[in-house]
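Beneath this line is the structure, given in structure tokens, with notes to follow.
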Amino acid sequence: MHGNGGQPAAGGSESALSREGQPGPSGAAQGQVISNERSPRRYSTRTINGVQATNKFTAVGNPSLQRDPDWYRWNYSHSIAVWLRECSRSHAKICNCGQFRKHWFQECAGLEDRSTQASLEEAILRPLRVQGKRAKRKLDYHYSQPTPNRKKVYKTVRWQDELADREADFTPSEEDGGTTSSDFDEDINFDIGGDSGIVDELLGRPFTTPAPVRIV
């Protein structure tokens with residue numbers, strides 16, 4: 001049965017349901033707009049709660065996303081888009097250069113009219129660093145999980161390599177005949193003496209003045 005009083009929808013055989021999208025898992029969720037149009041670079045776009053998210057961030061590093069997209073990859077792109085928006089807002093509070101992306105590169109890392117209050121800057125930038133680390137942990141976890149076309153990726157333990165590099169870079173001191181040297185190698189006498197009144201005072205004993213030393 002057609003809408004609009006039983007008359008067929010405009011355009012002939014195309015119905016209103018087909019224009020709006022199928023309901024259910026394949027349709028758009030509440031607050032989401034799905035665009036089926038492909039860009040020249042072959043990535044899709046979604047608008048979720050006013051934030052435009054695409055799969056181009058993940059497609060750059062993993063070309064298989066163009067063939068096998070997963071639902072959580074949209075979540076990644078949405079999280080990245082929100083993070084970039086927060087970066088722009090935080091950058092506007094401490095710098096007037098106009099583009100926060102310039103600070104990502106060493107040759108363009110100069111700031112203009114930057115606030116001199118280090119505490120204020122740290123308070124503004126710290127949430128961005130925490131969110132970035134948290135997002136990276138989520139990405140690393142999902143990246144390590146197996147997929148139909150990829151085996152499980154195990155995390156590489158690097159602390160043993162770092163320890164070996166430190167031992168290789170270590171050079172013994174020549175003054176000690178090849179042994180290790182430090183500022184605390186000299187013998188330090190921690191004995192304050194049994195005749196000292198400090199020990200008696202700390203132990204609660206009555207303080208007694210030591211007898212004068214007789215010099216022969």
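For all residues, glycine too, the Cβ spot is worked out from N, Cα and C.
Look at CYS95 (mutagenesis position): DSSP puts it in coil. Under mutagenesis, Swiss-Prot gives CYS95 to Ser with this note: Complete loss of phosphatase activity. Reduced cytopathogenicity and marked inhibition of viral growth in cell culture.
Sequence annotations record features per position, and here Swiss-Prot assigns active site, phosphocysteine intermediate to CYS95.
According to Swiss-Prot, the mutagenesis experiment CYS97 to Ser carries the following note: 70% loss of phosphotyrosine activity. 700% increase of phosphoserine/phosphothreonine phosphatase activity. Reduced cytopathogenicity and marked inhibition of viral growth in cell culture.
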Local Cβ density at CYS95 (mutagenesis position) - other Cβ atoms counted within 10 Å:
19
